[in-house]
Amino acid sequence: MGSGSSSYRPKAIYLDIDGRIQKVIFSKYCNSSDIMDLFCIATGLPRNTTISLLTTDDAMVSIDPTMPANSERTPYKVRPVAIKQLSAGVEDKRTTSRGQSAERPLRDRRVVGLEQPRREGAFESGQVEPRPREPQGCYQEGQRIPPEREELIQSVLAQVAEQFSRAFKINELKAEVANHLAVLEKRVELEGLKVVEIEKCKSDIKKMREELAARSSRTNCPCKYSFLDNHKKLTPRRDVPTYPKYLLSPETIEALRKPTFDVWLWEPNEMLSCLEHMYHDLGLVRDFSINPVTLRRWLFCVHDNYRNNPFHNFRHCFCVAQMMYSMVWLCSLQEKFSQTDILILMTAAICHDLDHPGYNNTYQINARTELAVRYNDISPLENHHCAVAFQILAEPECNIFSNIPPDGFKQIRQGMITLILATDMARHAEIMDSFKEKMENFDYSNEEHMTLLKMILIKCCDISNEVRPMEVAEPWVDCLLEEYFMQSDREKSEGLPVAPFMDRDKVTKATAQIGFIKFVLIPMFETVTKLFPMVEEIMLQPLWESRDRYEELKRIDDAMKELQKKTDSLTSGATEKSRERSRDVKNSEGDCA
């Protein structure tokens, strides 16, 4: 969400006044007359003098609030406009001493009291300097106005100028106050939206301090690193979470049900509200008697227990949950599964990467972290995600299953554990083989078949970024590579094995995606299409297009590399020939000597 304060920024105009640069600042609330008076004051001309602005190439500039801004290098030149007083048949009410009617032509004359010394160069060639004007029937040409009359006129003009000045200052003050109030209101709104982010940062700092303290106090431990703090207690907020409840528009509600939903447009508060809406929309709050306040506390605590990793963060959690929600509607899963299964699918999707440290299972095992030791090298991260999920649910304030009978909770717990453990990509081939075997005679009434289908569904959602439009999917690739490179850099520094697809010196965006799309994503979604044909157009077609796009990108990269090699070869060859010529010249000079 943007600041919004830039719309209230005043405009600055630079004027060239006899070779001196004068800066004039005004707000968008000034009118053309106000701006012209400011320019007159800046240039030393009387107020209400008609002036024109010229650019450096003598083009005229309109004097109004929307006039184009300039810089000190391109100041505008100010020129007074010479207005020729045309004669008009105005009858003078006063008769001259000779009894004649004063209907003779008017002569141009400067008004007494406003005459200013003429500046050199004030009028360009081709302009007409105003001639002095003689009031009709009052004085003969060459006759001076009496001093008392001149003093009276000057006094009146001074009072009028003072009144105009006060009026302009009041208007400017009002505009400035309104401007500041609007900016302050916008800032208050923005600061309110940052409350959750600030609390999240505080929580992360606290966790880092506790982790550092735990590391420094640990001695003679075979584990190199610890991502756990045994004394950490997940304490949710006792009060109702402070994130605002957004009212989703009908367009947002409709878009939320589709895989094309743009997950990058939403702030954490808005994502929390969207997740809350999903539970209400699917009837889970109603069917399982979930307290709405408890649901909000649970979502807030889940948000707090996702780390700020480049990829495995709360936005990824929302991305997976939203894809699961869209598949429920796309494939009409509520007709195939019970509400308990829908609750398991949605809750497992939200919790599937809780407290992810940003380093995968391979690193955990090779570095002998506390997670790997605790779970005996068997899916250490996925086991940890499950443990954190049920630590949160163990808190009464966050237990969204508190009104479910013990047998029902046991079924939900076992289902969530099964699905979260299935997200370990080391088990991908095993799960796919089992599912393909069941696909030959798939039975929706068979519990084993349905469990495998749920495992495939959460796997599809977990790695479904390329199903989304290119502008939504591509930033996720950059985030994932950044996390991979962080891990490979750490593995290099610690002398651990480095996977080629994580090495910043070997992998590119195209090479990273082509194999994954061709051999993991497309086969898995093709299998799902056999049960749900509607998946082909909505999800499989974007995968084919993504594969073709990255293959084309790889061809371009390869061509550029080949061209670079040829260029380097030619350059090195030319350099070698130049060295040989230099040696030949030196040898010939030596022979001559």
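Yeah, the Cβs are placed from backbone N, Cα and C, and that goes for glycine too.
Just so you know, the substitutions we noted aren't modelled in this structure.
On the 0 to 100 pLDDT scale, the domain 'PDEase' (236-557) averages 95 in this prediction. According to Swiss-Prot, the domain 'PDEase' annotation covers 236-557, on the basis of sequence analysis.
Swiss-Prot gives this note for the published mutagenesis His312 to Ala: Completely abolishes catalytic activity. Neighbour list (His312 (mutagenesis position), Cβ cut-off 8 Å, at least 6 residues apart, same chain): Tyr306, Asp353, His356, Gly358, Glu483. Secondary structure at His312 (mutagenesis position), taken from DSSP and collapsed to helix, strand or coil, is coil.
Look at Swiss-Prot and you will find His312, Asn313, Phe314, Arg315, His316, Asp353, Asp462, Tyr484, Ala512, Gln513 tagged as 3',5'-cyclic GMP binding site, backed by experimental evidence.
Taken from Swiss-Prot, the feature active site, proton donor applies to His312, supported by experimental evidence.
Spatially close to His316 (3',5'-cyclic GMP binding site) yet at least six residues away along the chain are Asp353, judged by Cβ distances under 8 angstroms. Sequence annotations record features per position, and here Swiss-Prot assigns Zn(2+) binding site to His316, His352, Asp353, Asp462.
Quoted from Swiss-Prot, the note on mutagenesis experiment His356 to Ala is: Reduces catalytic activity, but has no effect on substrate affinity. A 10 Å cutoff on Cβ-Cβ distances gives His356 (mutagenesis position) a total of 24 other Cβ atoms nearby, all chains included.
Counting every protein chain shown, 16 other Cβ atoms lie within 10 Å of the Cβ of Met425 (mutagenesis position). One entry in Swiss-Prot concerns the mutagenesis experiment Met425 to Ala. Its note says: Induces a 2 fold change in inhibitory sensitivity by BAY-73-9961.
Note on Ile463 (mutagenesis position): other Cβ atoms within 10 Å of its Cβ, all shown chains, come to 18. Secondary structure at Ile463 (mutagenesis position), as computed by DSSP, is coil. Among the mutagenesis results in Swiss-Prot, Ile463 to Ala has the note: Induces a 6-9 fold change in inhibitory sensitivity by BAY-73-9961. The residue drawn here is the original one.
Listed in sequence order, Ala473, Gln513, Ile517, Leu521, Pro542, Leu543, Ser546 are the same-chain residues six or more apart from Glu466 (mutagenesis position) with CB atoms under 8 A from its CB. Swiss-Prot lists Glu466 to Ala among its mutagenesis entries, and the accompanying note reads: Decreased affinity and catalytic activity for cGMP and cAMP.
Taking a C-beta cut-off of under 8 angstroms and a sequence separation of 6 or more, Leu480 (mutagenesis position) has the following same-chain neighbours: Pro310, Phe311, Ala512. Look at Leu480 (mutagenesis position): DSSP puts it in a helix. Swiss-Prot lists Leu480 to Ala among its mutagenesis entries, and the accompanying note reads: Induces a 6-9 fold change in inhibitory sensitivity by BAY-73-9961.
The number of other CB atoms found within 10 A of the CB of Tyr484 (mutagenesis position), across every protein chain shown, is 21. Record note (Swiss-Prot), mutagenesis Tyr484 to Ala: Induces a 6-9 fold change in inhibitory sensitivity by BAY-73-9961. The unchanged residue is displayed.
In sequence order, Tyr484, Val507, Thr511, Ala512 are the residues near Phe501 (mutagenesis position), counting only same-chain partners six or more apart with C-beta under 8 A. One entry in Swiss-Prot concerns the mutagenesis experiment Phe501 to Ala. Its note says: Induces a 2 fold change in inhibitory sensitivity by BAY-73-9961.
Among the mutagenesis entries in Swiss-Prot is Gln513 to Ala, noted as: Induces a dramatic change in inhibitory sensitivity by BAY-73-9961.
One entry in Swiss-Prot concerns the mutagenesis experiment Gln513 to Glu. Its note says: 2 fold decreased affinity and catalytic activity for cGMP. 8 fold decreased catalytic activity for cAMP without affecting the affinity for cAMP.
Under mutagenesis, Swiss-Prot gives Phe516 to Ala with this note: Induces a dramatic change in inhibitory sensitivity by BAY-73-9961. In the structure as shown, the Cβ atom of Phe516 (mutagenesis position) sits within 10 Å of 19 other Cβ atoms.
The recorded positions recorded for this entry are Phe314, Met425, Asp462, Ile463, Phe516, and the Cα of Asp462 lies nearest to that of His352 (Zn(2+) binding site).
In three-state terms derived from DSSP, His356 (mutagenesis position) belongs to neither a helical nor a strand segment and is classed as coil. The least crowded of the binding-site residues Asp353, Asp462, judged by other CB atoms within 10 A of its own CB, is Asp462.
The C-beta environment of Phe314 (3',5'-cyclic GMP binding site), restricted to residues of the same chain at least 6 apart in sequence and closer than 8 Å, consists of Pro268, Met271, Val302, His303, Tyr306.
Apart from the site residues His316, His352, Asp353, Asp462, the chain places the Cβ of His312, Cys317, Val320, Ala349, His356, Thr423 no farther than 8 Å from the centroid of the site's Cβ atoms, the recorded Zn(2+) location.
Under the DSSP three-state reduction, Phe501 (mutagenesis position) is assigned to helix.
Among His312, Asn313, Phe314, Arg315, His316, Asp353, Asp462, Tyr484, Ala512, Gln513, the residues given in the record as binding 3',5'-cyclic GMP, the maximal Cα to Cα distance rounds to 23 Å.
For Asp462 (3',5'-cyclic GMP binding site) paired with Phe516 (mutagenesis position), the C-alpha to C-alpha distance reads 13 Å.
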